[in-house]
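Peer 1: I have a structure here, written as structure tokens, and I will follow up with some questions on it.
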Amino acid sequence: MRINRWIWWATVILLYLRTGLAADFFRSSEENDRKSSDDLDNFNSTKIEPDKPKTAKELGVKSCESNQDCVHDGVCHRGNDGHGICMCPRSCPAITPKQCGYNYRTPSTCLLMDADYRSKYDVKEPTCYSRKCVCPPQFDDVHVTANQKPLRLNSTLLPTKCDKRDLAVVARAHPSTSVSKGIDVTLFCCINVDPEGFIDVASVFFIQNGTIMREATSHPFAPRNGLARRVHEKYSCWELEIKNAQTSDSGSYMCRVTASASDLDVTDTMQFEVKAPRQIKNLTVNPSERDAIVTWESEGGEDMAIDLRLVRRTDTRGQVVFSKDNLTSPVSIKDLRAATPYTLFVSGNNGQVPFEFTEHFTTKQKRPFPPKEEDVRVLNSGSALSCEVEWKSPAEPNGRITKYFVSVRGAMRKSDGSLTPDDLPAAVEVDKRCANWDGDENTSKHNGINPIDFANEFYSCKFGPLKPNRNYTVTVWAENSAGRSLPAVFHKNCVTNYAQPDMVETPQPLLSNNHSTFSLTFPQPPDDINGPISCYYIAIVPLPANVSLDILPKSEEIVMHSFSKVFTNNLLPSSAEEKRFFAYIAESYVQLPEETTIGDGVRVSDLKACNVQYLSRYSSEDLALRRGLKYTGFLIVRVDKEEELNRKDVRNGADPNIFRNLIDKSVSPTSRTRTASPMSRHLRQLHLSGPAYGYSAYFKPILLDTESSSSGFGIFMKIILPFLLFLAFATGVTMFFVNRKGHMLSTWCPLFTKMTSKDVVERTLLKQTFGAIPVDDLPTEYVVRHRDTDFLFAQEYESLPHFQLDTVASNRKENAIKNRYNDIRAFDDTRVKLKKINGDDYSDYINANFIKSWKEKKLFIAAQAPVDATIGDFWRMVWEQESYLIVMVANLTEKNRQQCAKYWPDEQITRYGDIIVEPASFSFHSDYAIRAFDIAHIGECGPDVIPNGNGVEYANVPIVKGQFANNSRRILQYHFTNWNDYKAPECSTGLLRFMYRLRELPQFNNSPVVIHCSAGVGRTGTFISIDSMLDQCLAEDKANIFEFVCNLRRQRNLMVQSLEQYVFIYKALAEWHMYGDTDEDVRDFEDHYQRLCASNRDRAVSFNQQSSTNGSISPRVAIVSSRESMTTSNGETGLEEEFKKLERNLTTPLSSNFAAKDENLLKNRYEAAVPFDKYRVILPPTIGHADSSYINASHIKGYFFDYIAAQDPVSEGTAFDFWRMIADQNVTTVVMLSDETDWSDVEKYWPIDGSGTECHFGSERNSVNVTCVSEEHHQDFIIRNLSYSMKDNESMPANQEVVQYSYTGWPSDSIVPKSANSLMNLIEMVLQRQSSLMGSQAPIVVHCRNGSSESGIFICISLLWLRQKAEQRIDVFQTVKGLQSHRPMMFTRFEQYSFCYRALADYISKTYR
């Protein structure tokens, strides 16, 4: 029976196998036939259709019924086929945002699954649920590398699931499942779902050898290093730590997981072994300069193969230079660096890590490489010049550098023929670390520079004072115990310009026989060592006989004026009391005479007079002298500085490169020599820094005898002059009371009023006037007037007339409510008269005047800002005068004071009197806003617009909207927002850019322009003056600012209200001439960049373009044509020329006194890269510190977001200050641009051990705790989420969050980043995050090693990127210029400037094309 049963089963099995084989055979045959047929049909094509992604059903995904089937934060999503899939946040890839739906402006999305996932699986895409991104389950095993924290398993884990029913567990061990005795081991039980609310802490345990239950030592619900629970990490693992593993720990380990709310019970088992290791002994390392030999012995018989890994310890991380496995003794390691520390890691080769130890050694030293040249520059401290030399350690120091030697040697550039020794300037007194070596070996012990005295491997020394007319070459050596390096001859030099002689001898006076003149003899002309002398001026100071020379100012400080003004001023009694005396230029010569006579009006024969005025303003006036006075004076020597210093060839053995030096600015000079063109001296004096003047002391005073007392002049002085003075005093007192009571006189005596007005006009015309200034002289004129705290500007401004014309309409009490200020009245002759309403005689008044621009090219209406009572009148004026453009140069409120009533609506249609105003559009920019309105007059809109009833019903928008479209007008309002009352803008760039935009509008050129500030006189008058003077400059190549402002004041009183505004007119025009319009449209930027990159000899510009409006030259082309010619023969590109324009500056550099204080010196990494006092970040006071307000950081005004440019911390103390700044400024975004390998541990302000660690800065009383919450590594940057708590600030909530973006694509030895694209991506990410912080006004902190170089590039590109997004315009030059004015050492290299252009051009090319 049993046999039959076996036979029956065997038969069934054979039949089944036969059937299966047959089916496989026929199926294979059919497939082969089909394949052959397809091959014939597709002979020319070999394309294979890819596998179709599998659906959820094909993958066997369980269908969920509700969210109860899903893990914590999971959601059950049903597809079109009704199949439900659990989705959860944990299954999302790293690129998916954690949160979503917060930004109402740009709703954030959850992106897509990665490409690999979508190519294999056709499952629902990520979506937003409860403000969290949820994703479909994973299906591929997850590989965890040995370096991936916190697990470091070097193994695979289960794919993440979202359905509770998919619960599974896997057992793993670290570092291995087979280890040596004594090793610390961690066993893991890792599940594939989120355990929150599903798996309890005690529901997972380990069972050893099937009998011993061992509880986990750590679980996902426990905090890690004080942070939040780890349940939200990517993997959920229970851990069993086994310290000092023994053989008794060997065996099988089963992980068992039981779900608390269901009957799910899953397990996984692994085998774990503890064994005894083999060892090696007597391992030795024998190093030389370039290699090392490693030998060892093995225990227990045959040679044992080991693994060796050699790490060079030149930084905190180290670099692996040798790594091989399964090596036997001996081993030779070659190509090592001399005098370099190394660490040899020795380990077993059987994978069980039976042993692991290290061996440290250092290779032998040899002579170092030369030091690396960093930079050389000339610095101007205000009192003297110094040469700053910067260098870095050699590329291969080959040992410990014990000394550096620096030689700064200055040779004459232009010799006067005498044998002058080279100058060896000493190190500046404030820096005791440095010394200038003269090359004498006997002094090398004393003149070496010890590198220990410097904080890092960047060295900087200053040498001075420098002598004029010198070329200082720089050479640096490095020395270690093996010897001294070859010299590093720097390619850059410190070149000093010409200067005045060190001493000018005092002239000797001689009295002439006629007692009405006197002579001067000159013992010896000054030497030309400091530069060729171009002119000699003889200055004379007349004084009353009883005035002593002791009260005179120094000869170089006395005010110079005309002959008549000097005598008038110096003879006043008040001049002696106030010690205020003037001097005048009597004679001038190209060559110094041996003797000359003053007062005879005759110049020394055969000697030419100077063709250049003193200070470009004062000519010689050798007029007859007055007798009875005392005369003194001095000799002035003028030396013209060279504007350019041409390059010299180094390779031919000539002088080393000479680099251009601008004394007014600490920048790297450019190598130049004096041009050989026969340029006259006076043309060379228009260089912005001006010529140098040397002054002698006052010569001994000489007294001219008085005339007879019976002479007519004596009678005049004794009798008539006192009477005239009394008459002038009485007239002044009378006019004072007349002015005080002017309103009474104008009411009761109209005739007297007219006479008074006429007299005032005629009297003001008698004041001193100032002529037109050529365009080329505008910068020089500004510099000259700006000296001595704007003395000449103040004198010119005080000469402006104050017209007192009739203001009857403004003075009426019925119109008092329509005036914002009592002293700002509208002249009757030029006031705007509105149409009267219902016969009301006072309804035609508004405080506004017609203003004619230069030669009446435009018509302005200068108005006060509307008050609440005049908003309707304001719009009525716009309608009646047919104005289509309003220019507003004030803010609604300034310093908590209303400057202007808000006269426009933002959203709803609004009625102002008889004018309907409908908002059409608006846009906001950094310095201005543009609004458009459609307005209509009620009387011209037809009877159906306004319904019967009161005005309140008019607000019914549906009734009004669309009724007056045919009768409406489009009005533009350009609102400049960066100008405070009674002041001038800090920088002219924003206003000029705003004005360029206006000058391109037809509404600005062809219709009346309504312009207002608050009073309608100060900022309004300044704006009109600049615009009109631009027209005059373009038409006549000159500007008569004084005359035009006088004409303005004839049309409206007090136009240009302050000296500061008057000075700004000059400054704006001067900078317009110096820099031109560098603002480009985005669409033209690439072509503009290509033109700049071309050599000037290959490009030319045509200026034949005509304006389509009035036939004149268009403003854009005219502005370009006003600058110097764009076609030169020097071979430089336009970009290089534009970069050199950055060196031009009308003002002196700002001070950095606070950074130079003794207590702050150690807080600066580089002495030249410190914040200006005006823009430095001021820290709040700290208890226990006398002065703790300083940090090397500067405020930078941004476009939408402000910035702080800071240097990297230099110590733990400055790292604490860095966090104090972050807390005080409420910073949430930090950008780090320096290479982390350059940082020492004491400089880092974040935990260096990565995610989950913390660090502490400060003292017990004042401290900050910083925690690294997470760390994400990307291709070119690292994102760290940091959390900090300030101990001394109880008002600040704990655990404030800061995101740090650490850019890794910028090598420390590179001037610019490796990739413009990677930096642009980082900028976009930073700005996108900053814009997502709703309502945050906190600045973005950007820091690098010196706080200027890399930070300047990042901020510059950020500003340019934001502006091209908002305005579609780019201005690299002015953006860089603005940054340089906020912090020193920004954009000192041409490569940095060129990189900004290239980065924007590449971005625009990819974005707009």
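The backbone N, Cα and C atoms fix where each Cβ goes, and this holds for glycine too.
When I checked Swiss-Prot for this same protein, it listed these features:
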| type | residues | note |
| --- | --- | --- |
| DOMAIN | 159-267 | domain 'Ig-like C2-type' |
| DOMAIN | 276-366 | domain 'Fibronectin type-III 1' |
| MUTAGEN | ALA862 to Val | In n1649; slight fluid accumulation in the pseudocoelom |
| MUTAGEN | PRO985 to Ser | In n1635; fluid accumulation in the pseudocoelom |
| MUTAGEN | CYS1013 to Gly | Failure in quaternary dendritic arbor formation of the PVD sensory neurons |
| MUTAGEN | CYS1013 to Tyr | In gm30; fluid accumulation in the pseudocoelom, reduced size and loss of both motility and fertility |
| MUTAGEN | CYS1013 to Ser | Loss of activity. Reduced synapse formation between the PHB and AVA neurons and defects in the behavioral avoidance response towards sodium dodecyl sulfate |
| ACT_SITE | CYS1013 | active site, phosphocysteine intermediate |
| MUTAGEN | ALA1015 to Val | In n1641; fluid accumulation in the pseudocoelom, reduced size and loss of both motility and fertility |
| MUTAGEN | GLY1021 to Arg | In n1660; fluid accumulation in the pseudocoelom, reduced size and loss of both motility and fertility |
| DOMAIN | 1135-1403 | domain 'Tyrosine-protein phosphatase 2' |
Peer 1: Far apart in sequence but close in space: which same-chain residues, 6 or more away, have a Cβ under 8 Å from ALA1015 (mutagenesis position)?
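Peer 2: In sequence order, ARG820, TYR821, ILE824, GLN864, ALA865, LEU1054, GLN1057 meet the Cβ cut-off.
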Peer 1: Helix, strand, coil residue numbers for the domain 'Fibronectin type-III 1' (276-366) per DSSP?
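Peer 2: Looking at the domain 'Fibronectin type-III 1' (276-366) with DSSP, the answer is 0 helix, 49 strand, 42 coil.
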Peer 1: How far is it from ALA862 (mutagenesis position) to PRO985 (mutagenesis position), counting Cα to Cα, in Å?
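Peer 2: Here the two Cα atoms lie 19 Å apart.
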Peer 1: Between CYS1013 (mutagenesis position) and GLY1021 (mutagenesis position), what is the CA-CA distance rounded to a whole number of Å?
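Peer 2: Spelling it out, the Cα of CYS1013 (mutagenesis position) and the Cα of GLY1021 (mutagenesis position) are 9 Å apart.
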Peer 1: List the Cα distance (Å, whole number) between PRO985 (mutagenesis position) and GLY1021 (mutagenesis position).
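Peer 2: With distance taken Cα to Cα, GLY1021 (mutagenesis position) is 14 Å from PRO985 (mutagenesis position).
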Peer 1: In the domain 'Ig-like C2-type' (159-267), how many residues does DSSP call helix, how many strand, and how many coil?
Peer 2: 12 helix, 46 strand, 51 coil
Peer 1: Near ALA862 (mutagenesis position), how many other Cβ atoms are within 10 Å of its Cβ?
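Peer 2: Within a 10 Å radius of the Cβ of ALA862 (mutagenesis position) lie 28 other Cβ atoms.
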Peer 1: Quick one: what's DSSP say for ALA862 (mutagenesis position), helix, strand or coil?
Peer 2: strand
Peer 1: Identify which of the mutagenesis positions PRO985, GLY1021 has its Cβ surrounded by the largest number of other Cβ atoms within 10 Å, counting every protein chain shown.
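Peer 2: Output for this query is GLY1021.
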Peer 1: Around CYS1013 (mutagenesis position), how many other CB atoms lie within 10 A of its CB?
Peer 2: 28
Peer 1: Which whole number is the mean pLDDT over the domain 'Fibronectin type-III 1' (276-366)?
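Peer 2: In the predicted model, the domain 'Fibronectin type-III 1' (276-366) has a mean pLDDT of 81.
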